[in-house]
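Asks: The feature domain 'mRNA cap 0 methyltransferase' is assigned by Swiss-Prot to 167-475. Annotation comment: Swiss-Prot describes N176, N177 as mRNA binding site, evidence class sequence analysis. What Swiss-Prot lists as S-adenosyl-L-methionine binding site is K180, G205, D227, D261, Q284, Y289. Looking at Swiss-Prot, the entry for mutagenesis of R239 to A says: Loss of activity. Record note (Swiss-Prot), mutagenesis F291 to A: Strongly impairs enzyme activity. The unchanged residue is displayed. Among the mutagenesis results in Swiss-Prot, K393 to C has the note: Loss of methyltransferase activity in presence or absence of RAMAC; when associated with C-178; C-398 and C-417. Partially restored RAMAC-mediated methyltransferase activity under reducing conditions; when associated with C-178; C-398 and C-417. The residue drawn here is the original one. In Swiss-Prot, a mutagenesis experiment is listed as K409 to E, annotated with the note Decreased S-adenosyl-L-methionine binding and methyltransferase activity in absence of RAMAC; when associated with E-413. Decreased interaction with RAMAC; when associated with E-413. Under its mutagenesis entries, Swiss-Prot includes R450 to E with the note: Increased S-adenosyl-L-methionine binding and methyltransferase activity in absence of RAMAC; when associated with E-452. No change in interaction with RAMAC; when associated with E-452. According to Swiss-Prot, the mutagenesis experiment P452 to E carries the following note: Increased S-adenosyl-L-methionine binding and methyltransferase activity in absence of RAMAC; when associated with E-450. No change in interaction with RAMAC; when associated with E-450.
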Amino acid sequence: MANSAKAEEYEKMSLEQAKASVNSETESSFNINENTTASGTGLSEKTSVCRQVDIARKRKEFEDDLVKESSSCGKDTPSKKRKLDPEIVPEEKDCGDAEGNSKKRKRETEDVPKDKSSTGDGTQNKRKIALEDVPEKQKNLEEGHSSTVAAHYNELQEVGLEKRSQSRIFYLRNFNNWMKSVLIGEFLEKVRQKKKRDITVLDLGCGKGGDLLKWKKGRINKLVCTDIADVSVKQCQQRYEDMKNRRDSEYIFSAEFITADSSKELLIDKFRDPQMCFDICSCQFVCHYSFESYEQADMMLRNACERLSPGGYFIGTTPNSFELIRRLEASETESFGNEIYTVKFQKKGDYPLFGCKYDFNLEGVVDVPEFLVYFPLLNEMAKKYNMKLVYKKTFLEFYEEKIKNNENKMLLKRMQALEPYPANESSKLVSEKVDDYEHAAKYMKNSQVRLPLGTLSKSEWEATSIYLVFAFEKQQ
């Protein structure tokens, strides 16, 4: 409890220092005390020229206390955190042969994380930023990073349901998709309680339209889809047209589609109706691309929040910078991961608030540069657009909270977001590594449970547990 209280106070201090960074003309950075172990969580910022000495000293004392306690506080590693629910399992009839399973797998929508927004030179509210911590070569790569991200997603090939169902990360992608579905559904309901009709949504970084069905099920009236990748936007539009033209299709929202870099271009200049307001802006697995610079992050936030109606929400999913750096510092090299995902930084120990680049690779899905999103900084920057943070949870926390709801639990089954364990005699587990299911085997041995269990492999959980969900509300 003492460690938890200190961590909470520590987070508040991080927020104050992020605020100092936004208001000053000095680019700051955050780091982990060099004595931090794998289980430690002691993140800090380098003292900036505008920071008071006593705050920095107090923060250092915090770090020392957190590091000392981290080794004995029993903090779970990603592999130990995996929660098993014996009730969250597919029906027995769904555990037939592998080919049968592939044909039966009907998912709500394409569930590849849509990391489509990108980077560029923001022009709004520019400020001077000291770039001593950023190599000279990196300063000149803004356009290159933007082009790299757009090219990557433009070149991704569409694959059928059959092939996707055979993917090593089939359940991981379904699990991430379930997380988005629950988040979107919950905040659509909040909007509907305030506004009975005519709900308008901005999908910032829409990709190929993986969330279109979610918006349809949410009974919205208008959707604006925008993405940096032109090919992805065209595929998204085609998917929408296919949904609209189905004979048995119910009423579907109206939509417009925009190819633009949301960290470089002002979206209202491209809307059919520049005065249009939104009830929700959804930014799923995207906003980290904009944190190459302050200007880019600010432009992304302006696009996301400026046209939100009072009481509207900016919701999303993004990597948890604290978790990324914790794993990095626990690694013996500048990278970490497993056979599913890898994260590679340029160096340890120095993490600027903007432009802290790392390369992220997820098997067959993502292989592009990303940037750390220091969440206290995002929170502070959002205040400029009259936004208040109303919800933030790690994927683990979000799962544990939402799985208690029976509707969410049933949706988890329908979307096949957890893998049946043990596998049926006619099928096999997605991972061939025995230790990937040690947690499930142990749980099954020590508990009276109904089989099969529903779980993710250890490798998949390590990949998905680097993320968090968030929601900001537009104030009056």
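The first residue you see is number 1, and the count goes up from there.
Placed from the backbone N, Cα and C atoms, the Cβ positions cover glycine too.
Just the original residues are modelled here, none of the noted substitutions.
Walk me through the surroundings of each of these features.
Replies: Cβ neighbour count for N176 (mRNA binding site): 23 (other Cβ atoms within 10 Å of its Cβ, all protein chains included).
K180 (S-adenosyl-L-methionine binding site) carries a helical DSSP state (H, G or I). Neighbours of K180 (S-adenosyl-L-methionine binding site), defined as other CB atoms within 10 A of its CB across all chains, total 24.
DSSP classifies R239 (mutagenesis position) as helix under the three-state reduction.
In the three-state DSSP classification, F291 (mutagenesis position) falls within coil.
Following the DSSP three-state reduction, the secondary structure of K393 (mutagenesis position) is strand. Of all the Cβ atoms in the protein chains shown, 16 others lie within 10 Å of the Cβ of K393 (mutagenesis position).
Cβ contacts within 10 Å of K409 (mutagenesis position), excluding its own Cβ and spanning all protein chains shown: 15.
Of all Cβ atoms in the shown protein chains, 9 besides its own fall within 10 Å of the Cβ of R450 (mutagenesis position).
When Cβ atoms from all protein chains are considered, those within 10 Å of P452 (mutagenesis position) total 22, not counting its own.
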Asks: Out of N177, Q284, which of these binding-site residues shows the lowest number of other CB atoms within 10 Å of its CB?
Replies: N177
Asks: Applying a 10 Å Cβ distance cut-off over all chains shown, what neighbour count does Y289 (S-adenosyl-L-methionine binding site) have?
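Replies: Around Y289 (S-adenosyl-L-methionine binding site), other Cβ atoms within 10 Å: 30.
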Asks: Between the binding-site residues D227, D261, where is the Cβ count within 10 Å the lowest?
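Replies: Lowest Cβ count within 10 Å among the binding-site residues (D227, D261) is D261.
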Asks: Between G205 (S-adenosyl-L-methionine binding site) and F291 (mutagenesis position), how far is it from one CA atom to the other, in Å?
Replies: 15
Asks: I'd like to know the mean pLDDT over the domain 'mRNA cap 0 methyltransferase' (167-475).
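Replies: Reported value for the domain 'mRNA cap 0 methyltransferase' (167-475) is a mean pLDDT of 95.
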Asks: Restricting to the same chain and to sequence separations of six or more, state which residues have a Cβ under 8 Å from that of F291 (mutagenesis position).
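Replies: Result: A297, F354, G355, C356, F371, L372, V373, Y374.
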